[in-house]
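Swiss-Prot has this to say about the protein:
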type	residues	note
MUTAGEN	Cys25 to Gly	Reduced catalytic activity, but no effect on dimerization and tRNA binding
MUTAGEN	Cys40 to Gly	No effect
MUTAGEN	Phe51 to Leu	No effect
MUTAGEN	His56 to Leu	Loss of catalytic activity, but no effect on dimerization and tRNA binding
MUTAGEN	Asp58 to Ala	Loss of catalytic activity, but no effect on dimerization and tRNA binding
MUTAGEN	Gly62 to Val	Reduced catalytic activity, but no effect on dimerization and tRNA binding
Amino acid sequence: MEKKKAMQIEGYPIEGLSIGGHETCIIFPSLRIAFDIGRCPHRAISQDFLFISHSHMDHIGGLPMYVATRGLYKMKPPTIIVPASIKETVESLFEVHRKLDSSELKHNLVGLDIGEEFIIRKDLKVKAFKTFHVIQSQGYVVYSTKYKLKKEYIGLSGNEIKNLKVSGVEITDSIITPEVAFTGDTTSDFVVDETNADALKAKVLVMESTFLDDSVSVEHARDYGHIHISEIVNHAEKFENKAILLIHFSARYTVKEIEDAVSALPPPLEGRVFALTQGF
C-alpha cells in the first residue's frame, strides 16, 4: 500500500486523524509534537511530546498504548502535558495499566493550567489557552523564539561582542512568534475570548469544525461543545492566521461534502482554509 504523503501547511508537515467522536490525533513531526492521542496512530509513537486537550475517550483513549509502545521500542520516556485538573486521574489510569500490563510505563506527566507555559527547548515553548467544551478543556499555542542582535551592537567585531557577553550584557532581543495553535474540542466562544489573541495570530491554527450543514443547527453544536462552520464564517475577520486546518468533522460527512463546504468559504477565509479528511 502506498504511503500517503503528509499534508504541508506554512512549512509544517502535518499528519494524523480526526473524526468527531471516534479519534483525534494531530501530529507535527518537525516539532516532535502530537496534540491529543486518539487511538494512538502509529506515527504518533515517535513524537516525544504529547499535549492532551481534554479527557474524552476519542482524544485520550490511546494514551497507555502510546507510552507502552515507546517502551517496547526502547525509546526515551515521553513527556505528556495534560490539563492540571485531570493530572491526578491520569496518574491513576497509569497505575491501573501498570498492574494489568506488569510494565513500568515510564513517562513524564505534566499538569498545565490555562495561561501556563511549558518549555520544550530554548527556542520553543507551548502555552495553554482557554477553550469551551462540555468538560474541562484547553488548547495550546506553540511559540518559536529567535534571538536578534540589538541594534546598538550591530557592526561590532566578534571579539567585542564576545567581551560584552562575558561581562553579562544582554546583547540580543527575543522575538517570540506564535507558530501553531490547536483548539481540541470547543465552541466558538474561544474566538471572542480576549486572552486567546495569540491562537488567532498563529501561522497555523488547527481548529475543530464538527458540523458543516443545515441538518445540524448552531444551537445543537453549541449544546454539545462544538463548532458549526457557519460560526467560523461569522467570525472570519478575527482570524489573523496564515492558514487554518479544520478537523473533527462528524462521521456523518463524506470527503466530498467536507471539501465542498471548505471550498465554499468566502473571503477572507477563501484559499487559506484546509481540511483534514484522512480516515473519512
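Cβ from N, Cα, C; glycine included.
Taking the C-alpha atom of Cys40 (mutagenesis position) as reference, the shortest distance to any of the mutagenesis positions Cys25, Phe51, His56 belongs to Cys25. Mapped onto three states, the DSSP output places His56 (mutagenesis position) in coil. Ranked by Cβ neighbours within 10 A across all protein chains shown, the mutagenesis positions Cys25, Cys40, His56, Asp58, Gly62 are led by Cys25. Comparing Gly62 (mutagenesis position) with Cys25 (mutagenesis position), their Cα atoms are 10 Å apart once rounded. Taking the C-alpha positions, the distance from His56 (mutagenesis position) to Cys25 (mutagenesis position) comes to 13 Å. Cα spacing between Phe51 (mutagenesis position) and Asp58 (mutagenesis position): 14 Å, rounded to the nearest whole number. Following the DSSP three-state reduction, the secondary structure of Phe51 (mutagenesis position) is strand. Classification of Gly62 (mutagenesis position) by DSSP places it in coil, neither helical nor stranded.
Cβ-based neighbour count (10 Å, all protein chains) for Phe51 (mutagenesis position) stands at 27.
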